[in-house]
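Asker: Let me give you the structure first, and then I'll get to my questions.
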Amino acid sequence: MNQKAVILDEQAIRRALTRIAHEMIERNKGMNNCILVGIKTRGIYLAKRLAERIEQIEGNPVTVGEIDITLYRDDLSKKTSNDEPLVKGADIPVDITDQKVILVDDVLYTGRTVRAGMDALVDVGRPSSIQLAVLVDRGHRELPIRADYIGKNIPTSKSEKVMVQLDEVDQNDLVAIYENE
């Protein structure tokens, strides 16, 4: 794959997350009864970064959980090498029933990952609402899903790939578009 363009560098990612944190606080009139839940892998780190920013702004900690949606994906025909579904589940430290859950992911594309995330959340509890925050929305939805908080809208073609790199995983903060060869 050839890198076509850098969309967000470290500073732009930091700014986008700070703006999203402010939008969350404003929309929810504070963050009481709100839980951030990151979708594995990069969504977890984005949720943690958002929680840090919200705590800096509001002065109160925000609960962060994580979910692994592998079992819930409808577009993965084989989950493991022996054809058994891979069950990871959720690690959410509090009951989400009657709480506002903000699902956090890195890239919104077809909507299938988010749908799987919502399925996983409903298996854990019944939140009063589910909101969606993404660092990048690249379009090309296959399901009627829309993000409530978006770091950056990036129009792409289906032949392009948007890659998010985060320091916690990739030792670098960067969002770039790559062209498939």
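Cβ coordinates come from backbone N, Cα and C, glycine included.
What you see is the original sequence, not a version with the noted changes.
Annotations for this protein, taken from Swiss-Prot, read as follows:
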BINDING   T41, R42, D105, D106, V107, L108, Y109, T110, G111, R112, T113, R138, V162  substrate binding site
MUTAGEN   R15 to Q  No effect on ability to regulate the pyr operon; no effect on uprtase activity
MUTAGEN   T18 to A  No effect on ability to regulate the pyr operon only in presence of excess pyrimidines; reduced affinity for RNA; no effect on UPRTase activity
MUTAGEN   R19 to Q  Loss of ability to regulate the pyr operon; no effect on UPRTase activity
MUTAGEN   H22 to A  Loss of ability to regulate the pyr operon and to bind to RNA; no effect on UPRTase activity
MUTAGEN   R27 to Q  No effect on ability to regulate the pyr operon only in presence of excess pyrimidines; reduced affinity for RNA; no effect on UPRTase activity
MUTAGEN   T41 to I  Reduced ability to regulate the pyr operon; reduced affinity for RNA; loss of UPRTase activity
MUTAGEN   H140 to A  Reduced ability to regulate the pyr operon; decreased UPRTase activity
MUTAGEN   R141 to Q  Loss of ability to regulate the pyr operon; highly reduced affinity for RNA; no effect on UPRTase activity
MUTAGEN   R146 to Q  Reduced ability to regulate the pyr operon, and loss of ability to bind to RNA; no effect on UPRTase activity
MUTAGEN   K152 to Q  No effect on ability to regulate the pyr operon only in presence of excess pyrimidines; reduced affinity for RNA; no effect on UPRTase activity
Asker: If we check Cα distances from V107 (substrate binding site), which of the mutagenesis positions R15, R19, H22, R27, H140 wins as closest?
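Answerer: So, of the listed mutagenesis positions, the one sitting closest to V107 (substrate binding site) is H140.
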Asker: Across all chains shown, how many C-beta atoms besides its own are within 10 angstroms of the C-beta of R146 (mutagenesis position)?
Answerer: 11
Asker: Where does V162 (substrate binding site) sit in the DSSP three-state scheme?
Answerer: strand
Asker: Find, for the listed recorded positions T18, T41, T113, the residue with the lowest Cβ contact count at a 10 Å cut-off, counting only other Cβ atoms.
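Answerer: Least crowded of the recorded positions T18, T41, T113, by Cβ count within 10 Å, is T41.
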Asker: Just to be sure I understand: of T41, H140, R141, which mutagenesis positions have a C-alpha no more than 10 angstroms from the C-alpha of Y109 (substrate binding site)?
Answerer: H140, R141
Asker: Based on DSSP, name the secondary structure state of T41 (mutagenesis position): helix, strand or coil.
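Answerer: In the DSSP reduction, T41 (mutagenesis position) maps to coil.
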Asker: Looking at the mutagenesis positions R27, K152, which sits with the largest number of other Cβ atoms within 10 Å of its Cβ?
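Answerer: Ranked by Cβ atoms within 10 Å, first place goes to K152.
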Asker: If one measures from the C-alpha of R141 (mutagenesis position) to the C-alpha of G111 (substrate binding site), what distance in angstrom results, rounded to a whole number?
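Answerer: With distance taken Cα to Cα, G111 (substrate binding site) is 6 Å from R141 (mutagenesis position).
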Asker: Looking only at C-alpha atoms, tell me how far R146 (mutagenesis position) is from G111 (substrate binding site), rounded to the nearest Å.
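Answerer: It is 8 Å, counting Cα to Cα.
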